[in-house]
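As written in Swiss-Prot, here are the features:
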type	residues	note
MUTAGEN	ARG16 to Ala	Loss of ssDNA-binding
MUTAGEN	LYS22 to Ala	No effect on ssDNA-binding
MUTAGEN	LYS25 to Ala	No effect on ssDNA-binding
Amino acid sequence: MAIITVTAQANEKNTRTVSTAKGDKKIISVPLFEKEKGSNVKVAYGSAFLPDFIQLGDTVTVSGRVQAKESGEYVNYNFVFPTVEKVFITNDNSSQSQAKQDLFGGSEPIEVNSEDLPF
């Protein structure tokens, strides 16, 4: 059994809303593999339900086993119990800055005798 992991951005093209017994849910369809340049192979897409906290524009990672299901003349590929996680991407391209805070609470330096030091 192979696990497929795909990262994609949820947008209007690859996300749709369906009505279920538990209310409206979003489904994302993502390509299961990349098409090679010049290849005539049709790319298979896998679908997975998105958690409610995922919004359009969010980048998500979908990971899980994919199961094929025939529906008439078509074959639908669905993730079975997938793990869907939101990928957090910062909007700035600057280097990561360190938090500047006084770890000692702004206290004054303490005078210590060299005789009291263990070294």
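Quick reminder: no glycine exception, Cβ is built from N, Cα and C everywhere.
If you look for the noted substitutions, you won't find them, since the model keeps the original residues.
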Note: in the chain of LYS25 (mutagenesis position), residues six or more apart in sequence with C-beta under 8 angstroms of its C-beta are THR17, VAL18, PHE49, LEU50
Highest Cβ count within 10 Å among the mutagenesis positions ARG16, LYS22: which residue is it?
ARG16
Give me the CA-CA distance between ARG16 (mutagenesis position) and LYS22 (mutagenesis position), in Å, as a whole number.
16
